[in-house]
Amino acid sequence: MSVPAIAPRRKRLADGLSVTQKVFVRSRNGGATKIVREHYLRSDIPCLSRSCTKCPQIVVPDAQNELPKFILSDSPLELSAPIGKHYVVLDTNVVLQAIDLLENPNCFFDVIVPQIVLDEVRNKSYPVYTRLRTLCRDSDDHKRFIVFHNEFSEHTFVERLPNETINDRNDRAIRKTCQWYSEHLKPYDINVVLVTNDRLNREAATKEVESNIITKSLVQYIELLPNADDIRDSIPQMDSFDKDLERDTFSDFTFPEYYSTARVMGGLKNGVLYQGNIQISEYNFLEGSVSLPRFSKPVLIVGQKNLNRAFNGDQVIVELLPQSEWKAPSSIVLDSEHFDVNDNPDIEAGDDDDNNESSSNTTVISDKQRRLLAKDAMIAQRSKKIQPTAKVVYIQRRSWRQYVGQLAPSSVDPQSSSTQNVFVILMDKCLPKVRIRTRRAAELLDKRIVISIDSWPTTHKYPLGHFVRDLGTIESAQAETEALLLEHDVEYRPFSKKVLECLPAEGHDWKAPTKLDDPEAVSKDPLLTKRKDLRDKLICSIDPPGCVDIDDALHAKKLPNGNWEVGVHIADVTHFVKPGTALDAEGAARGTSVYLVDKRIDMLPMLLGTDLCSLKPYVDRFAFSVIWELDDSANIVNVNFMKSVIRSREAFSYEQAQLRIDDKTQNDELTMGMRALLKLSVKLKQKRLEAGALNLASPEVKVHMDSETSDPNEVEIKKLLATNSLVEEFMLLANISVARKIYDAFPQTAMLRRHAAPPSTNFEILNEMLNTRKNMSISLESSKALADSLDRCVDPEDPYFNTLVRIMSTRCMMAAQYFYSGAYSYPDFRHYGLAVDIYTHFTSPIRRYCDVVAHRQLAGAIGYEPLSLTHRDKNKMDMICRNINRKHRNAQFAGRASIEYYVGQVMRNNESTETGYVIKVFNNGIVVLVPKFGVEGLIRLDNLTEDPNSAAFDEVEYKLTFVPTNSDKPRDVYVFDKVEVQVRSVMDPITSKRKAELLLK
């Protein structure tokens, strides 16, 4: 704790002012330490207005010797008097509450963000801070956002007064900035408008002596805009806006209040409260779980009151419930979009899920749902699989973002053109519906829309949000693709001008020098002489058909001593992407390229990814090469790393390469090298498997598009050839070799990838299923034991069963993650799935930022060029790793969602009967995987029988017994059963999502 001890003192320096402040900091032992802080002020910080004639004369270059750009327009937006032509100054709360509005391309132009606002936003919400920084950094001739460093300007810096709170001082600093701008721009007839929702701040601005500041609340300012009708729906629902609604409606639904910060801190310290991230069940939106180190199994959070307004992914504080209330995981399926469909958005009445007393104002839970919940509660209490349960008592950090959804038709009055309260059903089925207010309800009924969440008061059953924009008509390819990109936080906007300015000026005409010692080329690139000329090597690339961003190429050559020279050559992306540039920052932010069925979202601009970096055949390209000497048993004799220049001889698809290798009439040197690579790759794979590497599976399919219409027309299971394994083995070998090299050179900050061993509890249910149904089990003593036990899971009557077990095992594994070497001890570096002690990603720098960092570290390790300080700093490496882990995971989910959408489109007119496998059994349905389409779907009990009440669920045998429709004989369905299902594509009438519907034959 610190308190001002002596009032701040200013003194004049040769080039400006400095402010000296002395404070006393209380120490742990009760003493006090005096600290003197000196704060330097400048007189040359410009206003950045193009109208200004004074500031261009005083401005000085920055550390990169560049002058700041004057961005604010000389003819800004003009509104009615007294505002006229004006710039906007924002306060912190407006930024925090209305960042969506600030990003709207149709409002808020020429905006001044005081530095103190930027600092406060950073302290309160880092995600919003990042979006605000992006607005300011990428500001162009359209939006024109700037940061004004008011804290370092002698004209705008204010000292904290005695007994003044920090918040009041910061508000005064914002007003001082407005006042200075108003006076500074007076000769140019440009006013300044302070937009703040703080009434006291607005009143203070008008009362201050000689103040000519114009102040408006956010709503007041929006109402003055010429396009107010179009953007009014995007105004966030804050408490002050919602008072009329609360007066006019009745609510008896109340969530528990969150614990105070002091109580939370004390509870965490005393061990009675726990912190973790909550994951909502994908099959039951009323059940979540939190993994805590103290417990071997996740702690369950069951019911609306216990979930207490937590969103999927929130960091929460939980308190354990008494052991008498511990339960087993739910055995029923509950979707949020089909639950409480009769709720009235104008009447926030609700159920207390503990006493089930419903309000007379609305039907919240149907009798059928109530019976289902009661039945599930009985099973959960009697089950032998009881787990600890808890309740959420505090939200440490919200995971709120922009969400995609559609209006619930039952909540909309299509005849009304006035403002309505309506529900939005979100695409993520783990999330509750959200109430928004809009005048465009009828217009938006068939649209995919984007919303943001503003708050979730205790008296509201559902969170409150606001409309951001519509993406287009439901089921249009453009709207659905943009929706899934937004849902998975994939950056898909075009690259900014600043990023594109980092690309080579020659564009597509750029060429690698013919000679590496050419004086003119060396003068432009002094490092050129350190490259190895490998253009004489017979190098080729092997990739999926149609690949244009070719990251890697290979070669093999017989050595005089009988060994093999094998080279892996990776695109030298870091030659073009330099640390500290806008291009590097954009690549780091995106983290990875994202591959959808119909498009690719690049991590780097297309000029690099598909041309200058791509190892295309017949042209010279810069590469980073790893060259081994291998013996006939594929043992490494030695390895060398080098920056190089190569010329690929051919670009093969996997199938083309396989045909070339298998064609016995082809005996040229390139083909012989490919055969050698295949032979060595088989030995490499065998050694990996013997060491315990896992051979897992996933239901991957490929969607074929019509060449003329670009519509999806066929789905097939991906076929793997020997050449797929050839490439994979040498990429793995390169990644392992590079990992060892960079760890030796940078033991604290090497960019690596680890895969933790799964805890036995992850396989508990799968092992119970296998033991009960097949008398089999999976061993987790080691990765080798796991691999061997998977090999033994074979059903002689069904060849696919082993693949099914591998698919289900994949879902029990831990996720691999990027990390820097200083974060873990060496034994924890191990990659469990690959059975290697150290691993990284090096071979795909065009599409993965991890590989870019690994390239830079390898260049530093071999003495090619010094390593950037960014990649030597643990804190910065930690931030990079956190981001690329999140982006990598989101990219995978986005790719799967794209396949799921297009598979649904293929099946629209192709209803068929297919073979499926039961992978889950619930109290009210079964989940079936259809390998042909790579989809899994829930078959609800309602679609299995006309009498759901007579069905019986056996949790021990993983069996559901029911009397099928049009039959009088009971049928038993077990997990792992092979079944015939009718597959068709249907659109859910509530969510407007097209999905595969399965019906049991």
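From the backbone N, Cα and C atoms, a Cβ is placed for every residue, glycine too.
Keep in mind that this structure shows the original residues, not the substituted ones.
These figures come from a predicted structure and were not determined experimentally.
Quoted from Swiss-Prot for the published mutagenesis CYS47 to Ser: Slow growth; when associated with S-52 and S-55. Around the Cβ of CYS47 (mutagenesis position), a 10 Å sphere holds 22 further Cβ atoms from the protein chains shown.
Following the DSSP three-state reduction, the secondary structure of CYS52 (mutagenesis position) is coil. Under mutagenesis, Swiss-Prot gives CYS52 to Ser with this note: Slow growth; when associated with S-47 and S-55.
Listed in sequence order, the residues of the same chain lying 6 or more apart from CYS55 (mutagenesis position) and placing their CB within less than 8 Å of its CB are PRO46, CYS47, LEU48, SER49, PHE70. Among the mutagenesis entries in Swiss-Prot is CYS55 to Ser, noted as: Slow growth; when associated with S-47 and S-52.
The local packing around ASP171 (mutagenesis position), expressed as other Cβ atoms within 10 Å of its Cβ over all shown chains, amounts to 22. In the three-state DSSP scheme, ASP171 (mutagenesis position) falls into the helix class. For the mutagenesis result ASP171 to Ala, the note given in Swiss-Prot is Abolishes endoribonucleolytic activity; no effect on growth. No growth; when associated with N-551.
What Swiss-Prot notes for the published mutagenesis of ASP198 to Ala is this: Abolishes endoribonucleolytic activity; no effect on growth. No growth; when associated with N-551. Every protein chain considered, the tally of other Cβ atoms within 10 Å of the Cβ of ASP198 (mutagenesis position) stands at 19.
Per-residue confidence over the domain 'CSD1' (252-399) averages out at a pLDDT of 79. Residues annotated as domain 'CSD1' in Swiss-Prot: 252-399.
For 422-489, the entry in Swiss-Prot reads domain 'CSD2'. As a summary of secondary structure, the domain 'CSD2' (422-489) carries 11 helix, 29 strand, 28 coil according to DSSP.
Per Swiss-Prot, the feature domain 'RNB' maps to 531-861.
Residues or ranges marked as domain 'S1 motif' by Swiss-Prot on the basis of sequence analysis: 904-1001. Residue counts for the domain 'S1 motif' (904-1001) under DSSP, helix first, then strand, then coil, are 12 helix, 53 strand, 33 coil.
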Cα-to-Cα gap, ASP171 (mutagenesis position) vs ASP198 (mutagenesis position), nearest whole Å: 9
Close in space, distant in sequence - CYS52 (mutagenesis position), Cβ under 8 Å, 6 or more apart: PRO46, PHE70, HIS184, LEU185, TYR188
